[in-house]
Amino acid sequence: MSMTSLSTKSRRQEDVVIEGWLHKKGEHIRNWRPRYFMIFNDGALLGFRAKPKEGQPFPEPLNDFMIKDAATMLFEKPRPNMFMVRCLQWTTVIERTFYAESAEVRQRWIHAIESISKKYKGTNANPQEELMETNQQPKIDEDSEFAGAAHAIMGQPSSGHGDNCSIDFRASMISIADTSEAAKRDKITMEDFDFLKVLGKGTFGKVILCKEKRTQKLYAIKILKKDVIIAREEVAHTLTENRVLQRCKHPFLTELKYSFQEQHYLCFVMQFANGGELFTHVRKCGTFSEPRARFYGAEIVLALGYLHRCDIVYRDMKLENLLLDKDGHIKIADFGLCKEEISFGDKTSTFCGTPEYLAPEVLDDHDYGRCVDWWGVGVVMYEMMCGRLPFYSKDHNKLFELIMAGDLRFPSKLSQEARTLLTGLLVKDPTQRLGGGPEDALEICRADFFRTVDWEATYRKEIEPPYKPNVQSETDTSYFDNEFTSQPVQLTPPSRSGALATVDEQEEMQSNFTQFSFHNVMGSINRIHEASEDNEDYDMG
């Protein structure tokens with residue numbers, strides 16, 4: 001499905017504003033590719049491999065942009081008649097570079113883009129609103145052998161006690177209403193926590209093990225610098241992570257307790273999974289047994305299936321983002337690259353992710369859908385069972401060629417069921433990939449490799465993990481890099497180089513993060529009626 005409409009097949013030739021051949025620069029393998037582009041009067045800029053045939057429905061585009069509120073810039077080097085368009089890809093601002101056959105052709109395209117952009121600039125109108133339809137939840141065949149898997153994927157186990165993830169959503173709404181007065185009294189700041197150890201450090205900030213003073217509970221707090229987020233144009237990714245964490249409650253997703261902001265920082269207070277990254281454990285063991293890989297794979301499939309049911313594509317599957325909790329269960333972390341509002345058939349084309357884990361359709365400059373996550377699952381499960389990446393080269397161009405055209409190789413010890421699963425997940429064509437159909441995760445649940453899995457028991461954490469991290473206490477950080485845990489716990493003040501920011505500049509920076517704060521009500525439902533926890537219910541800020 002096109003980003004800008006329910007279906008390109010519903011478009012009409014008479015709605016085309018301008019069309020013709022342009023060369024577009026690839027985003028990964030950065031060569032120039034001829035594409036037949038069309039601008040429609042609703043602001044859609046669609047690119048096709050070949051000119052659409054007259055009198056026939058438009059095919060699905062390779063490129064799909066929205067030029068409402070677009071900006072353009074002209075260049076003459078390294079090629080003449082170049083131009084750059086800064087526009088929207090879903091909710092993300094992106095830049096794409098083109099060149100035309102002549103200055104006159106380029107000017108016609110610039111004029112069309114600017115005319116459309118001016119038409120919609122500053123409006124909240126959705127030119128495709130009349131084409132939108134409700135995304136219906138599928139009905140489950142209760143007599144099916146895989147009914148339990150379907151319930152687990154949807155986060156609706158058909159029986160059993162479950163945990164907070166299975167609590168009726170209406171109960172959470174009641175708890176919000178009942179505790180609104182308490183919420184008004186409860187504003188979370190850094191002063192509410194004791195900082196204990198640094199768990200990780202990156203460009204945008206730090207992750208620190210902390211203890212909430214009021215409850216004495218341990219959390220991992222991710223503290224990000226606002227100025228760096230803005231300078232690196234990561235505002236959209238940061239806000240997406242916040243929204244996804246707020247929306248999604250699942251046993252195998254890291255749970256957000258609070259998000260709040262200080263003058264210079266954004267803070268995510270999250271569950272602390274002290275079993276460390278799966279990457280650490282694979283590196284230590286070399287390979288996992290197939291039963292161990294099956295256990296982790298089943299939990300990952302359920303979590304991603306749940307995200308997909310919420311119309312969210314994860315897009316950053318890698319061993320470093322798969323944590324183990326103290327009992328040995330999976331916790332998927334880091335939701336900054338998620339893309340929202342992507343259901344079956346929907347596409348996006350933003351380049352993101354770790355090079356070794358990128359799916360072929362991403363590298364080939366195609367729009368892609370939720371099936372990229374199943375490619376990522378194929379890569380991490382290959383690493384677990386084979387001890388190496390399926391495709392690897394230090395040279396990124398060579399790496400990308402291997403991902404797009406290389407053959408899979410398996411160690412002789414691998415079972416036929418494991419080979420079939422990995423081969424299905426690592427199919428180059430996303431439409432033929434295991435999980436690529438409308439049933440999504442359920443296709444993978446049916447694989448012979450997962451034949452012995454009780455999916456509902458897996459969801460309820462009733463299956464004993466094959467490995468339990470050897471942690472001595474709640475504050476044990478032995479599975480985290482000593483390079484970080486040995487560092488002093490302190491925050492680096494924002495850079496003061498150059499002139500101090502004006503009041504207007506400060507207000508502009510803060511305006512990027514309005515409505516950021518969140519206090520987790522869902523996680524407190526089971527404690528609503530405990531007198532000692534009367535103040536444990538929080539507001540939505």
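Each Cβ is built from the backbone N, Cα and C atoms, and glycine gets one as well.
Substitutions noted, but not modelled.
Look at the domain 'PH' (15-118): DSSP puts its residues at 17 helix, 53 strand, 34 coil. Annotation source Swiss-Prot lists domain 'PH' at 15-118.
Quoted from Swiss-Prot, the note on mutagenesis experiment Ala183 to Thr is: In mg144; causes a delay in apoptosis during embryonic development. Suppresses the dauer arrest phenotype of the age-1(mg44) null mutant.
DSSP classifies Lys222 (mutagenesis position) as strand under the three-state reduction. The ATP binding site feature in Swiss-Prot is assigned to Leu199, Gly200, Lys201, Gly202, Thr203, Phe204, Gly205, Lys206, Val207, Lys222.
Taking the Cβ of Lys222 (mutagenesis position) as reference, residues of its chain lying under 8 Å away and at least six apart in sequence are, in sequence order, Gly205, Lys206, Val207, Cys267, Phe268, Met270. Among the sequence features in Swiss-Prot, the mutagenesis site Lys222 to Met is noted as follows: Probable loss of kinase activity. Increased apoptosis during embryonic development in an akt-2 tm1075 mutant background.
Under the DSSP three-state reduction, Asp316 (active site, proton acceptor) is assigned to coil, being neither helix nor strand. In the structure as shown, the Cβ atom of Asp316 (active site, proton acceptor) sits within 10 Å of 21 other Cβ atoms. The active site, proton acceptor annotation in Swiss-Prot covers Asp316.
As annotated by Swiss-Prot, domain 'AGC-kinase C-terminal' applies to 451-528, with the evidence given as sequence analysis. Confidence over the domain 'AGC-kinase C-terminal' (451-528), given as mean pLDDT on the 0 to 100 scale, stands at 68.
DSSP assigns Val207 (ATP binding site) to a strand.
Across the residues annotated as binding ATP (Leu199, Gly200, Lys201, Gly202, Thr203, Phe204, Gly205, Lys206, Val207, Lys222), the two Cα atoms farthest apart lie 14 Å from each other. One way to see the shell of the ATP site is to take the Cβ centroid of Leu199, Gly200, Lys201, Gly202, Thr203, Phe204, Gly205, Lys206, Val207, Lys222; the remaining same-chain residues with a Cβ within 8 Å of it are Ile223, Leu224. For Lys201 (ATP binding site), the same-chain residues lying six or more positions away in sequence with a CB closer than 8 A to its CB are Val207, Phe484, Gln487. Ranked by how many other Cβ atoms sit within 10 Å of their Cβ, the binding-site residues Leu199, Thr203, Gly205 place Thr203 at the bottom.
On a Cα basis, Asp316 (active site, proton acceptor) lies 17 Å away from Thr203 (ATP binding site).
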